[in-house]
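Q: The structure follows.
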Amino acid sequence: MAFTMQTGDLKKLKYFIDFALENPTFLNMPQLQFVKDFVEKFGGTVPPGQFNGGSAGGKCPFGGVAGAKANEPANAPEDSEDEKSLSDPESDVELDMEGVIEADSDPAQPMGNYSKKATEEEVEQASELRAQAASAYGQQKFDEAIALYTKAIELSPGNALFHAKRGQAFLKLKKPNACIRDCDVALELNSDLAAGYKFRGRARRLLGDFELAAHDLRQACKLDFDEETDEWLKEVTPNAKKIEQHRLKQERRQAERKIKERQRDQRRARKEQEKHNASSGGSSGEFSGGNPGNGNMSDILGAMSDPEVSAAIQDILSNPGNITKYASNPKIYNLIKKIVPGGDVGAAFGQAGEKAGKPSEPKPKKDSADFVDDGLD
């Protein structure tokens, strides 16, 4: 029965035999009963005893742990491990959500016409309205304060502080989204306005956006430090740090996932290539008994079933010199090249190379001295 083995299979077989010679009780494992039967069939014996790994580090050369049951898989495939790792659910970060409120959904408040340039009279009127709004705010009349700030904004829409102070009043009414809208405009008009960062940071804290809140409150402290802002910053910092650490962890996991996906794809590509090479018959590592030549033995045996080929081979084997008779027959001559190692037909049959198998050109015969014309009569 012909079969095909790759060079890598031979290396594994040699390693297996070397290991068995050093650890003969290894052959007593249930998985290797057929090998033990083979040894005993030819008069050999396997020492009794149980293989415990010992010098082999508890590992078998074909994988798995020494002493493992035959029906247990030695190791889970790497691809399965990768699939499990890639599909692991991402953990959620635990935050202290005390003080977080439901977001408001009121229509956007009037923001005024930014392109309008206020007159001196309008600026003065807006300043008076701001004073009235501050008074109403001090009396905790927050709706009234918002209405007065709105009038001041319509008169002088380019005043960033008016928007920030109206945002503060919205904050008191537990309307963080409205506060954020006003603070966004205030910071667009004046990016160095500490009040805009302060009140927007507080609004974001109420919505549970701790990382963004910490960023705003930190910036407010840099621009104009006050104790209330610092207290708010300390309140959000623990949750903000947890979120930042969790985000960095997820970024690392994502990077690792991409690396594992790439490695898995590379392994699969290698396996597919190996399968393709094996199915195409390989080349240098194939043999099935006899002298390995350049061809697949199954093809050679098939050609030998041809009566003409079989007769020619018998003729050559009986007299190697007869190979020259078939130099002009491609079917027979090419088959011989497949059988011969390296395809060197001449060397295989004791001749000086492949050209020896072909009829040599007749060499011109030198003229005898008796017939040399020396030009003399």
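Placement of Cβ uses the backbone N, Cα and C atoms for every residue, glycine included.
Fair warning: this is a prediction, and the values are worked out from it, not measured in the lab.
The natural variant Ser105 to Asn is recorded by Swiss-Prot, whose note states: In strain: XCPA112. Listed in Swiss-Prot as a natural variant, Glu227 to Asp is described as follows: In strain: XCPA25. Here Swiss-Prot describes Gly290 to Ala as a natural variant; the accompanying note says: In strain: XCPA77, XCPA93 and XCPA126. Residues or ranges marked as domain 'STI1' by Swiss-Prot: 294-336.
I'd like to know what surrounds each of these features in this structure.
A: The Cβ of Ser105 (variant position) has 8 other Cβ atoms within 10 Å, all protein chains considered.
Within 10 Å of the C-beta of Glu227 (variant position) we count 7 further C-beta atoms, all protein chains included. Look at Glu227 (variant position): DSSP puts it in a helix.
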Q: For the domain 'STI1' (294-336), what is the mean per-residue pLDDT, to the nearest integer?
A: 74
Q: Between the Cα atoms of Glu227 (variant position) and Ser105 (variant position), find the distance and write it as a whole number of Å.
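A: The separation of the Cα atoms works out to 31 Å.
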